[in-house]
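**Student:** The annotation Zn(2+) binding site is assigned in Swiss-Prot to HIS55, HIS57, HIS203, ASP292 on the grounds of sequence analysis. Per Swiss-Prot, the feature substrate binding site maps to GLU84, HIS176, GLU206, ASP292; the stated evidence is sequence analysis. Under the heading of mutagenesis, Swiss-Prot lists TYR136 to Arg and annotates it as follows: Lowers temperature stability by 10 degrees Celsius and decreases activity by 364-fold with 5'-deoxyadenosine as substrate. Lowers temperature stability by 35 degrees Celsius and decreases activity by 100000-fold with 5'-deoxyadenosine as substrate; when associated with R-150. According to Swiss-Prot, the mutagenesis experiment GLU150 to Arg carries the annotation: Lowers temperature stability by 10 degrees Celsius and decreases activity by 571-fold with 5'-deoxyadenosine as substrate. Lowers temperature stability by 35 degrees Celsius and decreases activity by 100000-fold with 5'-deoxyadenosine as substrate; when associated with R-136. Under the heading of mutagenesis, Swiss-Prot lists CYS294 to Ser and annotates it as follows: No effect on temperature stability.
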Amino acid sequence: MILIKNVFVNGKRQDILIEGNKIKKIGEVKKEEIENAEIIDGKNKIAIPGLINTHTHIPMTLFRGVADDLPLMEWLNNYIWPMEAKLNEEIVYWGTLLGCIEMIRSGTTTFNDMYFFLEGIAKAVDESGMRAVLAYGMIDLFDEERRERELKNAEKYINYINSLNNSRIMPALGPHAPYTCSKELLMEVNNLAKKYNVPIHIHLNETLDEIKMVKEKTGMEPFIYLNSFGFFDDVRAIAAHCVHLTDEEIKIMKQKNINVSHNPISNLKLASGVAPIPKLLAEGINVTLGTDGCGSNNNLNLFEEIKVSAILHKGVNLNPTVVKAEEAFNFATKNGAKALNIKAGEIREGYLADIVLINLDKPYLYPKENIMSHLVYAFNGFVDDVIIDGNIVMRDGEILTVDEEKVYEKAEEMYEILRS
């Protein structure tokens, strides 16, 4: 049992009582309710829901700064994919731990990941105390033999993650994109998603080049093509990027309840474009936030994404009223929880105890009149305490689950292997 005393939460000073992995009570907590509770002093602190990053490639912390200032296809073909060919479980494990440290320190408690060597990722997630949805990244390049291997691996990893019996680690399916995956693979992904009741995590409409490739091959835009053979039917889908969209595609997204992972910083850095977020919001489409991998961002600080998502669309639409501060904050909290189907993203009784505490005695958080504005437009992301699944993962700036110095040392060692 954990008691956070006298913390600013949901607009006023209150106590938060945590029992097991859930929030038991918000309000005044009596002494008889907290026998043997660990007490955290919430004085001068605000409690916010843990942030939810809906599109990552976590081990790519080791690719940070490797290939900057390049277009997506050149970035992938000439730099990223050749380095990824050298990956193994150990490299992925240490890269993931490095990412978990970075996310915990910047208030992220849950992430939705697509990558390889999931045993290493799952081990790191388990040790760090984070919550994650993990998908094996599937690419068959329209080759039948490779397709069978990818589908076999995807199913193997779903069963592996389920066998861990860890409620913090959940499986998903991760077909990379329609320009790297065959129709046959994508159709089978839909079947597997229904069979195992897991979400689909996919890249869609990230660049004009990608859309052109799909149109040349199929005669249709990506969402229209996928919808033509029922890819979105009866499944929960998280579509990363969604930068260039036709009105017909947006109509499909609304009909099929597509969850969008908006990655504004990665899309800007790779010059992919700007997603039409105000248009998607007007249609009632669930918009969430992702950082993408560190190779294209180059960090995992979701507070930066919140700020950029709030200001970017004001600028490109010449309208200061679009994507208001609270709306942008919700992208990274309650909207992310909805996309991943977890009872989190809000500090409410009965919800998962994924809570972040921020010391308000910082110059950029004064005056204390409009804290939501400060969190979105002024905060740098350095949080003080992190609770995930009812466990204290970081206290007063010290991570309790991971040996940070060892991770930093091993990260350099793993990077040298990748660059050799």
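All residue numbers here begin at 1 and follow the chain in the order shown.
Glycine residues also receive a Cβ, built from the backbone N, Cα and C atoms like all the rest.
So that I understand the layout, could you describe where these features sit and how close they are to other parts?
**Tutor:** In the three-state DSSP scheme, HIS57 (Zn(2+) binding site) falls into the coil class. Cβ neighbours within 10 Å of HIS57 (Zn(2+) binding site), excluding its own Cβ and spanning all shown chains: 26.
GLU206 (substrate binding site) falls within neither a helix nor a strand when secondary structure is assigned with DSSP, and so counts as coil.
Counting only residues at least six positions away in the same chain, the Cβ atoms of MET114, TYR115, PHE116, LEU118, GLU150, ASN153, ALA154, TYR157, LEU173, GLY174 sit under 8 Å from the Cβ of TYR136 (mutagenesis position).
DSSP gives GLU150 (mutagenesis position) a helix state.
Using a 10 Å Cβ-Cβ cutoff, CYS294 (mutagenesis position) registers 25 neighbours.
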**Student:** So, three-state DSSP: helix, strand or coil for TYR136 (mutagenesis position)?
**Tutor:** strand
**Student:** Return the residues near HIS176 (substrate binding site), defined as same-chain residues 6+ apart in sequence whose C-beta is under 8 angstroms from its C-beta, sorted by sequence, else 'none'.
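**Tutor:** The answer is MET114, GLY137, MET138, ILE139, ILE202, HIS203.
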**Student:** Using only C-alpha positions, which one of GLU84, GLU206, CYS294 is spatially nearest HIS57 (Zn(2+) binding site)? These are the recorded positions in the record.
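**Tutor:** Sorting the recorded positions by distance from HIS57 (Zn(2+) binding site), the top entry is CYS294.
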**Student:** Compute the C-alpha separation of GLU206 (substrate binding site) from ASP292 (Zn(2+) binding site), stating it in Å without decimals.
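**Tutor:** Just about 12 Å between their Cα atoms.
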